[in-house]
Amino acid sequence: MSSTPSNQNIIPIIKKESIVSLFEKGIRQDGRKLTDYRPLSITLDYAKKADGSALVKLGTTMVLAGTKLEIDKPYEDTPNQGNLIVNVELLPLAYETFEPGPPDENAIELARVVDRSLRDSKALDLTKLVIEPGKSVWTVWLDVYVLDYGGNVLDACTLASVAALYNTKVYKVEQHSNGISVNKNEVVGKLPLNYPVVTISVAKVDKYLVVDPDLDEESIMDAKISFSYTPDLKIVGIQKSGKGSMSLQDIDQAENTARSTAVKLLEELKKHLGI
């Protein structure tokens, strides 16, 4: 079983005291203010063999997301919708405690949060992925790989997922007497996305709340709360992690900070996506 850095007590007490003493002055180890996000870069179409892909670098955290489309049957309870399947892998090269093998509970949790944010926001219109109602639909496989764990991997996974979906090509479907097939030589458009979604994480360290915690900050945090937003700032996902607790006042303050951060991050994401 792999364990995430936030579960490892790897920061000496002296270093924690040093980090918190900087918080008292309103700054962090890397020079950021408590409410600042790390530098973000997004490279679209990074994996050429995928139908869509994006490489996201958030500080030292690096995540690659790729998509593949295939014709499939709809689920029985959603005959008029396409399918979305999200997988996240914490690669062993990303951090020293990550182990090879099937996804562990940390990877599964990340996949569920990303999936829930995309579904509950209706960012991806699954009804437009229907080829033949009740018979055939597009299944979107969204695979997310954490390549370098430098903290706050959830926000990076959401960014990479959304960017990869926006980058995804949809190919022509051809009807035959014996069924249907995909013509990979003819692109007919992109996935039917309504708008982007972002996730903003805020960590509680001692009495301080910090946006986009890095690896050291996650290692000493008491708890973390993550909010997912649509462009109209509707909350479409909330996830709390860490062993410590957060008061209602902490949560309210964290949400206010996350909301204002989401406005800026959504604008930056839109510029990268050209929308």
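Using N, Cα and C of the backbone, Cβ positions are placed for all residues, glycine too.
Of all Cβ atoms in the shown protein chains, 14 besides its own fall within 10 Å of the Cβ of ARG112 (mutagenesis position). ARG112 (mutagenesis position) falls within a helical segment according to DSSP. Swiss-Prot gives this note for the published mutagenesis ARG112 to Glu: Abolishes exoribonuclease activity of the complex; when associated with E-116.
Quoted from Swiss-Prot, the note on the mutagenesis of ARG116 to Glu is: Abolishes exoribonuclease activity of the complex; when associated with E-112.
The DSSP secondary structure for GLU218 (mutagenesis position) is helix. Where Swiss-Prot documents GLU218 to Ala as a mutagenesis experiment, the accompanying text is: Does not change activity.
Taking the Cβ of GLU218 (mutagenesis position) as centre and 10 Å as the limit, one finds 26 other Cβ atoms among all the protein chains shown. The Cβ of ARG116 (mutagenesis position) has 16 other Cβ atoms within 10 Å, all protein chains considered. Here the CA atom of GLU218 (mutagenesis position) lies 20 Å from the CA atom of ARG112 (mutagenesis position). For GLU218 (mutagenesis position) paired with ARG116 (mutagenesis position), the C-alpha to C-alpha distance reads 23 Å.
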